[in-house]
Amino acid sequence: MTKEVCSNIGLWLLLTLLIGNYVVNLEASHHVYKRLTQSTNTKSPSVNQPYRTGFHFQPPKNWMNDPNGPMIYKGIYHLFYQWNPKGAVWGNIVWAHSTSTDLINWDPHPPAIFPSAPFDINGCWSGSATILPNGKPVILYTGIDPKNQQVQNIAEPKNLSDPYLREWKKSPLNPLMAPDAVNGINASSFRDPTTAWLGQDKKWRVIIGSKIHRRGLAITYTSKDFLKWEKSPEPLHYDDGSGMWECPDFFPVTRFGSNGVETSSFGEPNEILKHVLKISLDDTKHDYYTIGTYDRVKDKFVPDNGFKMDGTAPRYDYGKYYASKTFFDSAKNRRILWGWTNESSSVEDDVEKGWSGIQTIPRKIWLDRSGKQLIQWPVREVERLRTKQVKNLRNKVLKSGSRLEVYGVTAAQADVEVLFKVRDLEKADVIEPSWTDPQLICSKMNVSVKSGLGPFGLMVLASKNLEEYTSVYFRIFKARQNSNKYVVLMCSDQSRSSLKEDNDKTTYGAFVDINPHQPLSLRALIDHSVVESFGGKGRACITSRVYPKLAIGKSSHLFAFNYGYQSVDVLNLNAWSMNSAQIS
């Protein structure tokens, strides 16, 4: 550890002590209460840490939630995040700050933004970074004022020559945007400003999540100088009945290829670009997106046919995943997606272990060639952690009811890629017309239920005798009798993940838009208490949190399996043990 990093940690701890003396407690639901209760935990984390991850981002201790303001500046990646310096539960929120040169290994810095003025004295909530045309980064974030109103503030670096951006200052003009009697904004539901974009009229635009009664909406503000903002008469988009829109994100994607697009770009001509509007629904705690067209004249987002911005929209991730945020990586011409994964353990367990929350591995995100969905894939940099590759698992036949153990890999901290080939598609069961909810299907037809084709996939974090395991698998159905159209279902079944009873063991599911006549790919990033699964080369993603009692460390096992009636071929299986990332 460098002298500079040690100094940073010292400053971080000093600020933590100072901050802890006056920051108020807030509840995790984002409600602010006049009478606050003690919800902090000051004891040291438990020495026994079987569930702490090896290569996912998480601070040394305490609560973490939303990723904030990710960006690249002078070749350095920055990740800010919502952090409680006083305990492993939500409250006392500040903007913690870490930097990296590769998105995998991270060094900490003192908190960048913390309550210090009337416009944020009751909390510094989520926001985003924008790189101005002169290369200067600025942050817009939500502050909680003395009246517990949500207002929007700006902060900028004190020293632009510092690539680590270790010190930030707040504008005396704050708050820049606030609810009042004229604009009629809901003062308790006005938060999480996006990265701003520059229109062709040279005005900046930013959207902020809000609601009016049950109408969720993205309020638009415009500005000529990034300091004086004016509310637009109409929102960028809204939906009646969806409830509060948190952590909105709005960005362009190219229709051709996987390269990213700068947020203010409109393409030449505009037809080569589409736009993505993503929201985090407070009611469901899931992230949804729609693909559509941005009307630059009316400042309106128009979803493509088949898309609706509500709970029926496609999701980034069908598991434990929320409050996501993208940024354009100008160094590698890609768009990167961050997302927060909360715990599935009890609050008491979180307090005992001394921490709560991780960030998923950053993902490259782009538009599928069909134009109907987004593709996600872990950034290439994570592959540098691969070691001890298991090879030559090719052309294996998995007969009905069989398992194939993968030896020679550290199964509790691994990266696995497998390619399946299905035989006899005509043997698939017919899906019931009422089966429209993939999670419900996966829950009712868990891994022990046989069907014509499936379940087949991977058993991860498994104990030797299968008292515990998490299964990630496919099933294939016919769309209807005598049909040559098929439905591919992907499940992540946590029901047998732990002998411990008080964990959330929800089973997750997603339909995968792929052709089952072609090989089916499945990738799993396994990291002690988290499993990130990518089906169909990133067309469906499911993140799970699990806490085995037996299948920990060297006692964890990995299997490929087929419990369907028909045989399945493993065309190729590669597995790697993963080194730990350097995350301080």
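Cβ coordinates are placed from backbone N, Cα and C, and glycine is handled just like the others.
Within its own chain, Trp63 (mutagenesis position) has Trp83, Asn84, Gly87, Ala88, Val89, Trp90, Gly91, Asp350, Trp355, Ser356, Gly357 as residues 6 or more apart in sequence whose C-beta sits under 8 angstroms from its own. Quoted from Swiss-Prot, the note on the mutagenesis of Trp63 to Leu is: Loss of activity.
Under the heading substrate binding site, Swiss-Prot lists Trp63, Met64, Asn65, Asp66, Gln82, Trp90, Trp125, Ser126, Arg191, Asp192, Glu246, Asp282. Around the Cβ of Asn65 (substrate binding site), 22 further Cβ atoms fall within 10 Å across all displayed protein chains.
Other Cβ atoms within 10 Å of the Cβ of Asp66 (mutagenesis position), summed over all protein chains shown, number 26. Annotation of the published mutagenesis Asp66 to Ala in Swiss-Prot: Loss of activity; the original residue is retained in the structure shown.
Under the heading active site, Swiss-Prot lists Asp66.
Over all protein chains present, the Cβ of Trp90 (mutagenesis position) has 22 other Cβ atoms lying within 10 Å. In Swiss-Prot, a mutagenesis experiment is listed as Trp90 to Leu, annotated with the note Loss of activity.
In three-state terms derived from DSSP, Asp282 (mutagenesis position) belongs to neither a helical nor a strand segment and is classed as coil. Looking at Swiss-Prot, the entry for mutagenesis of Asp282 to Asn says: Normal activity.
While the structure shown retains the original residue, Swiss-Prot records the mutagenesis experiment Asp282 to Ala with this note: Impaired beta-fructofuranosidase activity but enhanced 1-fructan exohydrolase activity. Within 10 Å of the Cβ of Asp282 (mutagenesis position) there are 19 other Cβ atoms, across all protein chains.
In Swiss-Prot, the entry for mutagenesis Lys285 to Leu states: Slightly reduced activity. The structure shown retains the original residue.
In Swiss-Prot, a mutagenesis experiment is listed as Asn342 to Asp, annotated with the note Reduced activity and glycosylation. Cβ environment of Asn342 (mutagenesis position): Asn65, Lys320, Tyr322, Ser356, Gly357, Arg545 lie under 8 Å away, each six or more residues apart in the same chain. In this structure, Asn342 (mutagenesis position) belongs to neither helix nor strand by DSSP; it is coil.
Put simply, Asp66 is the one of the mutagenesis positions Asp66, Asp282, Lys285 whose Cα lies nearest to the Cα of Trp125 (substrate binding site). Taking CA atoms as the reference points, Gln82 (substrate binding site) and Asp66 (mutagenesis position) are 5 Å apart.
Trp90 (mutagenesis position) carries neither a helix nor a strand DSSP state and counts as coil. Among the recorded positions Asp66, Arg191, Glu246, the residue whose Cα lies closest in space to that of Asp282 (mutagenesis position) is Glu246. Within 10 Å of the C-beta atom of Trp125 (substrate binding site) sit 24 other C-beta atoms, taking all shown protein chains into account. Looking at Arg191, Lys285, the recorded positions in this record, the fewest other C-beta atoms within 10 angstroms of the C-beta turn up around Lys285.
In this structure, the binding-site residues Gln82, Glu246 were compared by how many other Cβ atoms lie within 10 Å of their Cβ, and the smallest count belongs to Gln82.
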